[in-house]
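Engineer: Swiss-Prot lists Glu107 with the feature active site, proton acceptor. What Swiss-Prot records for Thr28, Gly29, Ser30, Thr31, Asp85, Gly86, Ala87, Asp88, Lys98, Gly99, Arg100, Gly101, Lys125 is substrate binding site. While the structure shown retains the original residue, Swiss-Prot records the mutagenesis experiment Asp85 to Asn with this note: Strong decrease in the catalytic efficiency and increase in the binding affinity. Looking at Swiss-Prot, the entry for mutagenesis of Arg100 to Ala says: 2-fold decrease in the catalytic efficiency and strong decrease in the binding affinity. Annotation of the mutagenesis experiment Glu107 to Gln in Swiss-Prot: Loss of activity. Quoted from Swiss-Prot, the note on mutagenesis experiment Lys125 to Ala is: 2-fold decrease in the catalytic efficiency and strong decrease in the binding affinity. Annotation of the published mutagenesis Asp168 to Asn in Swiss-Prot: Almost the same catalytic efficiency and binding affinity than wild-type; the original residue is retained in the structure shown.
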Amino acid sequence: MNVEEMKKIAAKEALKFIEDDMVIGLGTGSTTAYFIKLLGEKLKRGEISDIVGVPTSYQAKLLAIEHDIPIASLDQVDAIDVAVDGADEVDPNLNLIKGRGAALTMEKIIEYRAGTFIVLVDERKLVDYLCQKMPVPIEVIPQAWKAIIEELSIFNAKAELRMGVNKDGPVITDNGNFIIDAKFPRIDDPLDMEIELNTIPGVIENGIFADIADIVIVGTREGVKKLER
């Protein structure tokens, strides 16, 4: 089973948690894109009804529209029943690093408020500790990026401004901000680090999601594995 197949089986498993009349937070990224597609197909077949999606990004919004999923913004709903999203890393306590899609701020706002937060990953994303493989994305005010990189040196982080791939200059978030990717030696206390990074002036939000995931669905070569807090 290849990586894309692992993503697909994780996305399919997440559909089991979706019921009629739910408000669903729709995450960002390649694994969640499979979930949105499958959710739209299930809706079209009449196997589920009266759902509303709350997208965490323009990518999620456009995918939901493409697959005929009714959508609303966060301020148009009273509550979010379940949120489904991917992650860049998952540690043994189900703490996460997220934000490679540069949508981490709205993801955290929506997923923090969800009754149940379900994370979809393939087996490569499981790590012994956060920052083992991936940096922590940090959304920052554009004018502050250089000062914040200097501040991050206190944590022995190797930090750099994320540059665009198909555009000149830095990546711009949906909120009009920049992204700094900070690689720390290791993160032993994710909650403490998450809070501390957000105290730096100019930081909007960071990609550590500590103590927030309820269920992690892992696509593996052998099939689906479910981890719960």
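Note: Cβ is positioned from N, Cα and C throughout, glycine not excepted.
Original residues only: the substitutions mentioned are not part of this model.
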Engineer: Given the binding-site residues Thr28, Ser30, Lys98, state which is nearest to Asp85 (mutagenesis position) when distance is taken between Cα atoms.
Structural biologist: Thr28
Engineer: For Lys125 (mutagenesis position), which residues of its chain lie six or more apart in sequence with Cβ-Cβ distance below 8 Å?
Structural biologist: Ala87, Asp88, Glu89, Val90, Val218
Engineer: Once the DSSP letters are reduced so that anything not helix or strand counts as coil, what is Asp85 (mutagenesis position)?
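Structural biologist: DSSP assigns Asp85 (mutagenesis position) to strand.
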Engineer: Say we define neighbours as other CB atoms within 10 Å of the CB. Which of the mutagenesis positions Asp85, Glu107, Asp168 has the fewest?
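Structural biologist: Sparsest of the mutagenesis positions Asp85, Glu107, Asp168 by Cβ contacts within 10 Å: Asp168.
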Engineer: Do any residues at least six apart in sequence from Ser30 (substrate binding site), in the same chain, have a Cβ closer than 8 Å to its Cβ, and if so which, in order?
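Structural biologist: Ser30 (substrate binding site) has long-range Cβ partners Lys7, Gly86.
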Engineer: What is the number of other Cβ atoms found within 10 Å of the Cβ of Thr28 (substrate binding site)?
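Structural biologist: There are 28 such Cβ atoms around Thr28 (substrate binding site).
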Engineer: Excluding Thr28, Gly29, Ser30, Thr31, Asp85, Gly86, Ala87, Asp88, Lys98, Gly99, Arg100, Gly101, Lys125, which residues of the same chain place their Cβ within 8 Å of the centroid of the Cβ atoms of the recorded substrate site?
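Structural biologist: For the substrate site, the extra neighbours are Gly27, Thr32.
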Engineer: Using other CB atoms within 10 angstroms as the count, which residue among the recorded positions Lys98, Arg100 scores least?
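Structural biologist: Arg100, out of the recorded positions Lys98, Arg100, has the fewest neighbouring Cβ atoms within 10 Å.
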Engineer: Just to be sure I understand the packing, how many Cβ atoms besides its own are within 10 Å of the Cβ of Ala87 (substrate binding site)?
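Structural biologist: The answer is 26.
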Engineer: Taking the Cα atoms as reference points, how far is Thr28 (substrate binding site) from Arg100 (mutagenesis position) in Å?
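Structural biologist: That comes out at 9 Å between the alpha carbons.
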Engineer: Can you name the recorded positions among Lys98, Arg100, Asp168 whose CA is within 10 A of the CA of Glu107 (mutagenesis position)?
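Structural biologist: Passing the 10 Å Cα cut: Lys98.
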Engineer: Measuring Cα to Cα, how far is Asp168 (mutagenesis position) from Arg100 (mutagenesis position) in Å?
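Structural biologist: Answer for this pair: 18 Å between alpha carbons.
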Engineer: Could you tell me which three-state DSSP class Ser30 (substrate binding site) falls into?
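Structural biologist: SS state of Ser30 (substrate binding site) = helix.
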